[in-house]
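Okay, structure first, notes after.
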Amino acid sequence: MAKGFYISKTLGILGILLGVAAVCTIIALSVVYAQEKNRNAENSATAPTLPGSTSATTATTTPAVDESKPWNQYRLPKTLIPDSYRVILRPYLTPNNQGLYIFQGNSTVRFTCNQTTDVIIIHSKKLNYTLKGNHRVVLRTLDGTPAPNIDKTELVERTEYLVVHLQGSLVEGRQYEMDSQFQGELADDLAGFYRSEYMEGDVKKVVATTQMQAADARKSFPCFDEPAMKAMFNITLIYPNNLIALSNMLPKESKPYPEDPSCTMTEFHSTPKMSTYLLAYIVSEFKNISSVSANGVQIGIWARPSAIDEGQGDYALNVTGPILNFFAQHYNTSYPLPKSDQIALPDFNAGAMENWGLVTYRESSLVFDSQSSSISNKERVVTVIAHELAHQWFGNLVTVAWWNDLWLNEGFASYVEYLGADYAEPTWNLKDLMVLNDVYRVMAVDALASSHPLSSPADEIKTPDQIMELFDSITYSKGASVIRMLSSFLTEDLFKKGLSSYLHTYQYSNTVYLDLWEHLQKAVNQQTAVQPPATVRTIMDRWILQMGFPVITVNTNTGEISQKHFLLDSKSNVTRPSEFNYIWIAPIPFLKSGQEDHYWLDVEKNQSAKFQTSSNEWILLNINVTGYYLVNYDENNWKKLQNQLQTDLSVIPVINRAQIIHDSFNLASAKMIPITLALDNTLFLVKEAEYMPWQAALSSLNYFTLMFDRSEVYGPMKRYLKKQVTPLFFYFQNRTNNWVNRPPTLMEQYNEINAISTACSSGLKECRDLVVELYSQWMKNPNNNTIHPNLRSTVYCNAIAFGGEEEWNFAWEQFRNATLVNEADKLRSALACSKDVWILNRYLSYTLNPDYIRKQDTTSTIISIASNVAGHPLVWDFVRSNWKKLFENYGGGSFSFANLIQGVTRRFSSEFELQQLEQFKADNSATGFGTGTRALEQALEKTRANIDWVKENKDAVFKWFTENSS
C-alpha cells in the first residue's frame, strides 16, 4: 500500500515557508466516518432491508473474557487451513427503505483440518447471516462421510470471529466445505466492501469497491483473514447491466442473472493462491483505456468516464508497461498474472493499494492532465505506480507470514519504486530524491526515544489497531532506507541475484525476513568480489531489530571514529533494551583528497589513519548518503567544508551539499554542535542553484519557523532568507524568460518553486507583485487559468495569504467546481493559507461536512489549517473539545488520529503547551487514542525537547540572524 497522506513537492515547499508543517513523515490515512443511516432514502428503495433479529450480529457478551478460549484470542488457531473460496456478491447501488446501501453474499469455503478440533473459527465483521436450520452456516465433508453436527454458532465482536461449535471433532487431514449466506452494509467508511460517490453533472454516481488491507476482507465475507492463510478465490459479482465489474482475475463468464434480467452475473477466473488482504472487486460505470505489454500482459487504466475521455489516464498507461517489464527483469521473474488493471477511485483511504491484478488508487495518484497537472503530480503518479507494481511480486507472489514483518513488504516497495520510476523517466534523477523524501523524513521520527524497531516480535502485534499502527514512516521510509543501504554495500547485481532466488523459492507462499537474509547470503557466498565484514544477517539485524540510528563522529586530528545512538533530545530516556546495545555495523563510503574510499565501523570506537587529514584537506563521510546515519566532525573539518562550499561548491557532490546542511541542523538540535555552526552551513546558498541543498535547508529551517514564528526571532530570520533567496529568484526569472517558460529538468522545476515560495514568504516585493498579478488575472477571467500548473500551489497560497475574503471565496468556488482532483487538491491546501482567523474558523467547520470536503481529505485539511500559525490555536481547541466525539464517531481504527495529533502539536514549545498536552492525555485516557497512542507519546517527547531547545538557542539564533541579515 502506498503512503497514504501525500503532499506534493510544491505544497511541501509552501508548508515549509508559510508555517505549513511537513506532514508526510508519518504514513497518514484519512478519517473514517460513522456509517450514514438515513441518506438519500427518498430516492430509491430497491435494495432489500437488513434481516431481523434472528440473524443480527449481536456479539456474545460475558462478564470477563476467558483468554484461554481460542475465539477470544486475536490470532487464528492453526487447526484449519483454507484451500479455496467461492464467493458470490451482489452490491446494491441505491439505498433500501431504511436508507442503507447494502450488499448480499453467499460464500463457500473449503478447508483442510490440520489438527483435530471441535470448533471452527473464521473471521467475520459486521455481517448479518441468514439462518439455516437455526445456524449461520452449513458444514459438509468432501468425501461423503458425515460431518459433525453443529451445536451452535456465535459472533464474537471483540475478536471479529464467527465461531461454529461442533458436537463432534473434525478429522485431521480431511477436507470440509462450509456455506453461509449474509448481508452487509455497503457503507462509505472506506473499508472492506464499501461505496464511493462522485458527481457526473448533477447526477450522483455510486461505485462499489474494496479495501481489504489489513483486516477488512472479513467485512465482505467470512474468511480466514490472515496473510499466511493463502487460498484460491473464485469471485462472482451480480450487478446492473449498464455497469462493469472488475476483480483480480479476468472474467471467465458473464450471463444474465436468472432472478433479475436487469442484472448481469460475471464469474471471474480463479486466483492463484493468495492472501485475503489482496482481494479486490469493483462495480462501477467507469471507462478504461488499454494496451498489451511486451510480455503479453493485458494492461487497463480505469477511471471516471470524463477523466478517461479527457486523456487523464494516458500517462499511467504509457508508464505501466515499461515498469512491469523493468520489474520482471529486476526480479528475474515473469509477471504472475494475465492482466494488470489499475483504477482511480474518488474516495480511497490510502495513496494506493496493491491488490493483485487490480490496483486501486486515489485519483491524484493515477490520473494526470497534461494541461492542469504539475510536474510534482506527474512524479507522484509514476512513483506510486512503480510502488504498487513492485508489490505484485514482492508482497503478493511472496508474502510475509505476519504483519510484524510489514516493513519488508512496504520498505522494499518504497525503495524499488524509485528504480521503477527512474526506468520510466530516466532524465529525472528520481533515485536521488529518496534521500529527501524518505531517509531524512524518517530520521526525524526515528531520532525519538519513542521510536520503534522495524521488526517486532509477532506476539506483540495482534489486534487490528496494533496492525494499523505499523503503517507508519518507520515501516515505509526506514525500511526503504536500510534496504537501499544493503543494496549499496552488496552491489545491485548481488542484491538482485539473492532477490531472484528468494522469489523463486517462496512464490505463492509466506516468509519471514530472515528468509531474505538467507538468500542474499547465498549470493554473497557464491562470489569473492564483495565480502562484507560479517554475514548479511549479522549486519542487518542491528538495523532491523534496534530502533533509531547512529551518529558517526570523526576526529580528523587523531583519526578516531566512533558511533553513538542519535537522539534528538539527549536527555530522553530510552526504555527499550537492545541485545546489540545500540551499536551498529555501518558501511562508510568517504571522500578524501578527491578520492573515494570505504570503511566498516562495527565497534563503538576505533582509530584509522584514513580519517586523519593534513592542514589543507578535508574529509566527507557517507558519500551520496547511502548509509542510514548522521555524520559529525571536529570543528576544524566543519570549517574546511564551509570554506570549500563558499569558494567552489561544485567539488562537493550535490547530495552531500544537502547532507552537510541536514546533518548539522540535526546535530545542533541534539546539542552536539553549536546552532551557529549549522546556520553557517547555509551561507553558501546565496551561490547555490541546485534543488537538493535548498530543499534540505528549507526543511531544516522549517523547524525554526515552527519554533519562532510567534516571537521576535522571526523578523530577522525572514530578512536572512530574503537575502539568500533573492539571487535564486532572479536567476529563475531570467532562466524562464520572466516566468513564461519552465526550466528543462525536474530538479530545476522544483527549485523554481522553492525560489518563488521562499521569496514571497520572506517579503520580496517582486515576488508578491508576481503572484498577486497572476491570481488577479485569473479572478478576472475564471474560465482561463493561465497560471502554469507547477506554480499554482505557490501562487494560490501566497495570493490568499496576501488577500482577504474575496480571494478566499474565489478559490473556494473554484475548488467546489474543480473536476480534476489535482487542481482541487492544490486549491484545498491553499485555502488554509489565509491569515484571517474567522475565515480559517469557517474553513475548519467545513472539514467535517462530507458535502464540502471528502472524508479521505478531512485529516490533511485540518492539519493544513493547524499548521498555519493563525489557524493553529483554532484547531487545537477544536481537537481538545471534540476528541471523544471524533474518536468514537469517526473511527478509532484509522490512521488519521496519529497525524492529527502530530500535526496539531508541531509548534508546541512552551511549558503551558506541554501542560495542555498532558491534560489532554489525562482527560481522554478513558476514551483512548487508538492508532494515535504512539503519536501522542512522541508529541510529548518532542514538546519537551522543543522547550529545552528554544530556551537554549533562542538568543543565539536571534543574534545570528540579526548579524547575517544585513
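Yeah, the Cβs are placed from backbone N, Cα and C, and that goes for glycine too.
Listed in sequence order, MET1, LEU278, HIS387, GLU388, LEU389, HIS391, GLN392, GLY395, ASN396, ALA413 are the same-chain residues six or more apart from GLU354 (mutagenesis position) with CB atoms under 8 A from its CB. Residues or ranges marked as substrate binding site in Swiss-Prot (evidence: similarity to another entry): GLY351, ALA352, MET353, GLU354, ASN355.
Experimental mutagenesis is annotated in Swiss-Prot for GLU354 to Ala, with the remark: Reduces substrate affinity of SLC6A19-mediated amino acid transport.
What Swiss-Prot records for HIS387, HIS391, GLU410 is Zn(2+) binding site. The Cβ of GLU410 (mutagenesis position) has MET1, PHE471, THR475, TYR476, GLY479 as same-chain neighbours under 8 Å, each 6 or more residues away in sequence.
While the structure shown retains the original residue, Swiss-Prot records the mutagenesis experiment GLU388 to Ala with this note: No impact on substrate affinity of SLC6A19-mediated amino acid transport. Classification of GLU388 (mutagenesis position) by DSSP places it within a helix.
All protein chains considered, the CB of GLU388 (mutagenesis position) has 30 other CB atoms within 10 Å. Positions annotated as active site, proton acceptor by Swiss-Prot: GLU388.
For the recorded site, GLU410 (mutagenesis position), the DSSP three-state label reads helix. One mutagenesis experiment catalogued in Swiss-Prot, GLU410 to Ala, is accompanied by this note: Reduces substrate affinity of SLC6A19-mediated amino acid transport.
What Swiss-Prot notes for the published mutagenesis of TYR476 to Phe is this: No impact on substrate affinity of SLC6A19-mediated amino acid transport. Secondary structure at TYR476 (mutagenesis position), taken from DSSP and collapsed to helix, strand or coil, is helix. Every protein chain considered, the tally of other Cβ atoms within 10 Å of the Cβ of TYR476 (mutagenesis position) stands at 29.
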HIS387 (Zn(2+) binding site) has its Cβ surrounded, within 10 angstroms, by a count of other Cβ atoms equal to 30
Taking all protein chains shown into account, the Cβ-based neighbour count within 10 Å for GLY351 (substrate binding site) is 24
Around the recorded substrate site (GLY351, ALA352, MET353, GLU354, ASN355), other residues with Cβ within 8 Å of the Cβ centre, ordered by sequence, are MET1, ALA2, GLN213, ALA350, VAL359, THR360, TYR361, GLU388, HIS391
Cβ atoms other than its own within 10 Å of the Cβ of ASN355 (substrate binding site), all chains, total 29
CB contacts under 8 angstroms to MET353 (substrate binding site), restricted to the same chain and 6+ apart in sequence, sorted by sequence, are MET1, ALA2, GLN211, GLN213, ALA280, VAL359, THR360, TYR361, GLU388
For HIS391 (Zn(2+) binding site), the number of neighbouring Cβ atoms whose distance to its own Cβ is within 10 Å equals 27
Around the recorded Zn(2+) site (HIS387, HIS391, GLU410), other residues with Cβ within 8 Å of the Cβ centre, ordered by sequence, are MET1, ALA2, GLU354, GLU388, ALA390, PHE394, GLY395, ASN409, PHE412, ALA413, SER414, GLU417
Row ALA352 (substrate binding site), column other C-beta within 10 angstroms, all chains, value 26
